[in-house]
Amino acid sequence: MENYQKVEKIGEGTYGVVYKARHKLSGRIVAMKKIRLEDESEGVPSTAIREISLLKEVNDENNRSNCVRLLDILHAESKLYLVFEFLDMDLKKYMDRISETGATSLDPRLVQKFTYQLVNGVNFCHSRRIIHRDLKPQNLLIDKEGNLKLADFGLARSFGVPLRNYTHEIVTLWYRAPEVLLGSRHYSTGVDIWSVGCIFAEMIRRSPLFPGDSEIDEIFKIFQVLGTPNEEVWPGVTLLQDYKSTFPRWKRMDLHKVVPNGEEDAIELLSAMLVYDPAHRISAKRALQQNYLRDFH
């Protein structure tokens, strides 16, 4: 800690307080995340230290990963600080700022670039068996060159995803996969792909795709667009803990109507991401090969 000087508190992240800080020797500005531990007296779980050290190795090996770089891990007085490169703009703020200029949509080429970088970052981490579990526009940071990077990758597995954040707001459900909402105990990389699909649609539409205000409202908002799932479209769905046979039966809508300004290739990719059955949801690796993203290779 003695190498860093805190400049100001810049936010309350999913896992704790985030500070802007300066490295005393180099003068480099960084973001320091103070990880809040559920049981302060227990200290930092060794599994968490191992996970985060692995994350740092992953980060170091390739700076083209579209993941925010983890620069340092500080462990002092039963507190854990993670030091990341400092990026002060996230995708939510970016989209809000565009709205303030009176623009009704993001430039389609920019949506394409951001979606490529998002899928590329997710693929990089999935290929190393790391799942994010909490992707949302606030977790996607934009650097000075206008490139999108993923923050907080790998932290969910180490620390869990809390139901509330530090200001006690409920963590957003808008990007949460249906298998998680319906109580599945086993989930995999598909949860991130669902979130990517929701973010992708939001960039095109300029409004959230499934803005639920409770878990059941979120589930119903998904059903109203994609139709109420059954065993035919999603084998095993009726066995999930929170599935109810009394759910209203909605018919699937045409995604072209839900995302009216999406071009054909974009809707095709979106459809492959928003598949109910996680086993048939497109992988990040395959998504990179789709027509919509092919220009960026």
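Here the Cβ of each residue, glycine as well, is placed from N, Cα and C on the backbone.
Where a substitution is noted, the model still shows the residue that was there originally.
Asp134 (active site, proton acceptor) carries neither a helix nor a strand DSSP state and counts as coil. Around Asp134 (active site, proton acceptor), taking its Cβ as the centre, 22 other Cβ atoms fall within 10 Å, counting all chains. What Swiss-Prot lists as active site, proton acceptor is Asp134.
For Ile10, Gly11, Glu12, Gly13, Thr14, Tyr15, Gly16, Val17, Val18, Lys33, the entry in Swiss-Prot reads ATP binding site, with the evidence type sequence analysis. Around Thr14 (ATP binding site), a 10 Å sphere centred on its CB holds 22 further CB atoms from the protein chains shown.
What Swiss-Prot lists as domain 'Protein kinase' is 4-293, and the listing cites sequence analysis.
According to its DSSP assignment, Tyr15 (mutagenesis position) is coil. Under the heading of mutagenesis, Swiss-Prot lists Tyr15 to Phe and annotates it as follows: Premature entry into mitosis.
Listed in Swiss-Prot as a mutagenesis experiment, Cys67 to Tyr is described as follows: In cdc2-3W. Take the CB of Cys67 (mutagenesis position) and look out to 10 A: across all protein chains shown you find 26 other CB atoms.
Under the heading of mutagenesis, Swiss-Prot lists Cys67 to Phe and annotates it as follows: In cdc2-4W.
For Phe210 (mutagenesis position), the same-chain residues that are 6 or more apart in sequence and have a Cβ closer than 8 Å to its Cβ are Trp174, Cys198, Glu218, Lys221, Ile222, Val225. In Swiss-Prot, a published mutagenesis experiment is listed as Phe210 to Leu, annotated Arrests in G1 or G2 at high temperature.
In the three-state DSSP assignment, the secondary structure recorded for Gly212 (mutagenesis position) is coil. Of all the Cβ atoms in the protein chains shown, 18 others lie within 10 Å of the Cβ of Gly212 (mutagenesis position). Among the mutagenesis entries in Swiss-Prot is Gly212 to Ser, noted as: Arrests in G2 at high temperature.
Annotation for Leu269 (mutagenesis position): same-chain Cβ neighbours under 8 Å, separated by at least 6 residues, are Thr115, Phe200, Ile282, Ala287, Gln290, Asn291, Tyr292, Leu293. As a published mutagenesis entry, Leu269 to Ser appears in Swiss-Prot alongside the note: Arrests in G2 at high temperature.
A mutagenesis experiment is reported in Swiss-Prot for this position, Tyr292 to His, and the note states: Arrests in G1 or G2 at high temperature. Following the DSSP three-state reduction, the secondary structure of Tyr292 (mutagenesis position) is helix. Tyr292 (mutagenesis position) is surrounded by 24 other CB atoms, counting those within 10 A of its CB over all protein chains shown.
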Rounded to a whole number, how many Å is the Cα of Gly16 (ATP binding site) away from the Cα of Asp134 (active site, proton acceptor)? 15
In whole Å, how far does the CA atom of Gly212 (mutagenesis position) lie from that of Asp134 (active site, proton acceptor)? 16
Please report the distance from the Cα of Val18 (ATP binding site) to the Cα of Cys67 (mutagenesis position), rounded to the nearest angstrom. 17
The most crowded of the binding-site residues Ile10, Val18, judged by neighbouring Cβ atoms within 10 Å of its own Cβ, is Val18
What does the structure give for the C-alpha distance between Thr14 (ATP binding site) and Cys67 (mutagenesis position)? Integer Å is fine. 17
